[in-house]
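Novice: Structure incoming, see below.
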Amino acid sequence: MAAELVEAKNMVMSFRVSDLQMLLGFVGRSKSGLKHELVTRALQLVQFDCSPELFKKIKELYETRYAKKNSEPAPQPHRPLDPLTMHSTYDRAGAVPRTPLAGPNIDYPVLYGKYLNGLGRLPAKTLKPEVRLVKLPFFNMLDELLKPTELVPQNNEKLQESPCIFALTPRQVELIRNSRELQPGVKAVQVVLRICYSDTSCPQEDQYPPNIAVKVNHSYCSVPGYYPSNKPGVEPKRPCRPINLTHLMYLSSATNRITVTWGNYGKSYSVALYLVRQLTSSELLQRLKTIGVKHPELCKALVKEKLRLDPDSEIATTGVRVSLICPLVKMRLSVPCRAETCAHLQCFDAVFYLQMNEKKPTWMCPVCDKPAPYDQLIIDGLLSKILSECEDADEIEYLVDGSWCPIRAEKERSCSPQGAILVLGPSDANGLLPAPSVNGSGALGSTGGGGPVGSMENGKPGADVVDLTLDSSSSSEDEEEEEEEEEDEDEEGPRPKRRCPFQKGLVPAC
């Protein structure tokens, strides 16, 4: 039954407009519309209501058409069609054929054997160049199931639907089943849907149309949501990535039906289907280490080129500093890399760069904020060698001759004079410091007494002690009191010691 179904669909795809109208009229369906609408209607009829009478009618129309073709004289030259591109062979008036579908000697099932891996309702323009999508480093393409095909609105409604019926080959099914799981329920080999603008000027990045919804067979597929935005008035952004359809598909020879719902707001979009193998950041890092290491001598020549004297410049550069700290994570570099298109010598860590782009792909250099795609990344062999040789520095300087020297942080030097160290003891009850005395080793010890006292040791003047806790007024008053006391002692003799008043409410500090 499956073989007959595939054969019937191949026959339907070879029909002219008149054949399609006869087939649809045979089952009582509408015969109006463009050719791609009639083809879609007939394919849906074959897919969901293929009775023996309908199959007999399809075969009769097919044999009638090719019997007439074979009886004709030599055909006009024609251009063969790409089996993966769905082109409308008639203009919008439905009268003038643009390109003949096939010649009489072409086996039509062979020509259209791959058409089931395409969108029956999504015609592409033959005269326009093909839409190209950018390569995704984390997705290694195995097969192209459907080339980028434009989403064509069928009416004036804002919400459009475009169905697709396709089947996987046994080899493709085997690849998916035998692939490892990246995480529970997610295979490494996947069937992904990619959507982009229909712009042929340059490779296009993935871009979703408004109100997008993807239905695979009888279940809706999850589409990445919007990033939360805290800024008022700023439209939230959406990560546009390939949509994995594998978990909702029939992994057998049965046909799969995909329906893309999208908002028609003036912009043109194209869709494509690919069989891919998803890679991890560690696999990309290993590949980069294998094919992306730049020889140290080439890196050294680049340093010389950067520091070469420019005769037109009035400023001569004698060296350039390069940090060994990754600007992404502020940690020491382990795998220094940069893009070949970058003008700077500063590197970032390839490990963290790949991990960050695996979560949120931007592929922007963290040093110069310019594009740094994966296929332009290189590992700096010279800086890798420096990292292994210089483990105690966080920065180096490249010199004019290509050599380098580490830049280490200078130790703080003491600005105190090279003299005797003054030992300041605790103050007595009157707030006076004991006078220091110089011992034999040059250190000063504390002795009883108050006030600044100078000492002589081996004919050299001693150091003065200044109490920094007292202000200038209090120190001058203390000096006057001491002078008065000394005069009184000289005249009247020694006076009794004063007793320091002690308040009961005070608590000692120790």
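Keep in mind that glycine also has a Cβ here, set from the backbone N, Cα and C atoms.
So, quick note: what you're seeing has the original residues, none of the substitutions.
Since the structure is predicted, the reported quantities are computational estimates derived from the model, not experimental observations.
Features from Swiss-Prot:
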- 12-46: domain 'SAP' (DOMAIN)
- LYS35 to Arg: Complete loss of sumoylation. No enhancement of TCF4 sumoylation. No effect on interaction with TCF4. Colocalizes with SUMO1 in nucleus but concentrated into nuclear granules (MUTAGEN)
- 119-279: domain 'PINIT' (DOMAIN)
- LYS128 to Arg: Some loss of sumoylation (MUTAGEN)
- CYS342 to Ala: Abolished SUMO ligase activity. Inhibits TCF4 sumoylation. Inhibits beta-catenin-mediated TCF7L2/TCF4 activity. No colocalization with TCF7L2/TCF4 in nuclear punctate structures; when associated with A-347 (MUTAGEN)
- CYS342, HIS344, CYS365, CYS368: Zn(2+) binding site (BINDING)
- CYS347 to Ala: Inhibits TCF4 sumoylation. Inhibits beta-catenin-mediated TCF7L2/TCF4 activity. No colocalization with TCF7L2/TCF4 in nuclear punctate structures; when associated with A-342. AR- and STAT1-binding (MUTAGEN)
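Situate these features within the shown structure.
Specialist: Secondary structure at LYS35 (mutagenesis position), as computed by DSSP, is helix.
For CYS342 (mutagenesis position), the Cβ neighbour count at a 10 Å cut-off comes to 19, with all displayed protein chains included.
Secondary structure from DSSP puts CYS368 (Zn(2+) binding site) in coil.
Within the same chain, the residues at least 6 positions away from CYS347 (mutagenesis position) whose Cβ sits under 8 Å from its Cβ are VAL322, LEU333, PRO336, CYS337, ARG338, ASP380, LEU383, listed in sequence order. In the three-state DSSP classification, CYS347 (mutagenesis position) falls within coil.
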Novice: Which whole-number value in Å describes the distance between the Cα atoms of CYS365 (Zn(2+) binding site) and LYS35 (mutagenesis position)?
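Specialist: A Cα-Cα distance of 49 Å.
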Novice: Using a 10 Å radius around each Cβ and all protein chains in view, which of these recorded positions has the most neighbours: LYS35, HIS344?
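Specialist: Of LYS35, HIS344, the one with the most crowded Cβ is LYS35.
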Novice: Tell me, how many other CB atoms lie within 10 A of the CB of CYS368 (Zn(2+) binding site), whichever protein chain they belong to?
Specialist: 15
Novice: Per DSSP, CYS342 (mutagenesis position) is which: helix, strand or coil?
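Specialist: Going by the DSSP assignment, CYS342 (mutagenesis position) belongs to neither helix nor strand, so it counts as coil.
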Novice: Quick one: pull the CA-CA distance for CYS342 (mutagenesis position) versus CYS368 (Zn(2+) binding site), whole Å only.
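Specialist: Rounded to the nearest whole number, the Cα-Cα distance is 8 Å.
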Novice: Per DSSP, what is the residue tally for the domain 'SAP' (12-46) in helix, strand and coil?
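Specialist: Counts, helix then strand then coil: 24 helix, 0 strand, 11 coil.
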